[in-house]
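I have placed the structure first, in the form of structure tokens, so that the comments after it can refer back to it.
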Amino acid sequence: MDREPLSSGRLHCSARYKHKRSASSSSAGTTSSGHKDRRSDYDYCGSRRHQRSSSRRRSRSRSSSESPPPEPRHRSGRSSRDRERMHKSREHPQASRCIGVFGLNTNTSQHKVRELFNKYGPIERIQMVIDAQTQRSRGFCFIYFEKLSDARAAKDSCSGIEVDGRRIRVDFSITQRAHTPTPGVYLGRQPRGKAPRSFSPRRGRRVYHDRSASPYDNYRDRYDYRNDRYDRNLRRSPSRNRYTRNRSYSRSRSPQLRRTSSRY
């Protein structure tokens, strides 16, 4: 009578233990399957990302291979096409009412130029290019006609003729705007470490070079400037003066030391 409830109790405990193991195994299976699913999803997404990045790289490489290489630029910043276009415009300028007369004699006056070109049509104005320093003609001028046909006729008729012993060249002007007078002096940026021609670094004054001066005078000026610069360096550097003072002091004391040593 007593053994029956014990067997039934043992059976109940074993059933509960089996139920727990089955539940734990099922949960472990779900977690493992969940991990597997996550890994598979990650692998799928990673492969898709890899495919996208590789396709982007291919498209970039194709676009870079298809695009032409950049044009080499000149020191002035202009490309080769711009320089070719400018060269062509200089060789074959467009027809305009302004013509340029080049190769003139520096003694040819504006009045003579007007008499020469006035027979082809009414002239609006003549601009002689004058040197600012010498106040003389630089050998070319610009003539503005009122009509384009008159400017074309003057160009075709007067190009190559001889005026005051010089054969002139007539062509259309490259620029369509009014020409500004040239100052006769270089107005660009000066290179580093160099002063303008008319400026002397010594005492900051202007020096006017005389062509009749002898080479000895130039040598003397350079020698004086070198001595002045050496004196300024001596005055500015105290360490060099200290060294010279110590050296003179040692020279003055050296004979006395020798005499005292000889006594003993």
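Backbone N, Cα and C atoms are what each Cβ position is placed from, and that goes for glycine too.
For reference, Swiss-Prot has these:
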type    : residues      : note
DOMAIN  : 97-175        : domain 'RRM'
MUTAGEN : Arg138 to Leu : In pm1; loss of female-specific DSX splicing. Loss of male fertility
MUTAGEN : Phe140 to Ala : In pm2; no female-specific DSX splicing. Some low male fertility
MUTAGEN : Ala151 to Val : In ts1; little female-specific DSX splicing. Loss of male fertility and temperature-sensitive phenotype
MUTAGEN : Ser173 to Phe : In a15, loss of female-specific DSX splicing and male fertility
MUTAGEN : Ser173 to Ala : In pm3; greatly reduced female-specific DSX splicing. Retains male fertility and temperature-sensitive phenotype
MUTAGEN : Ser173 to Thr : In pm4; loss of female-specific DSX splicing. Retains male fertility and temperature-sensitive phenotype
MUTAGEN : Pro181 to Ser : In ts2; temperature-sensitive phenotype
Across all chains shown, how many C-beta atoms besides its own are within 10 angstroms of the C-beta of Phe140 (mutagenesis position)?
15
When the Cα of Ala151 (mutagenesis position) is compared with the Cα of each of the mutagenesis positions Arg138, Phe140, Ser173, which one is closest?
Ser173
Tell me the coarse DSSP state (helix, strand, coil) of Ser173 (mutagenesis position).
coil
Would you identify which of the mutagenesis positions Arg138, Ala151, Ser173 has the most other C-beta atoms lying within 10 angstroms of its C-beta?
Ala151
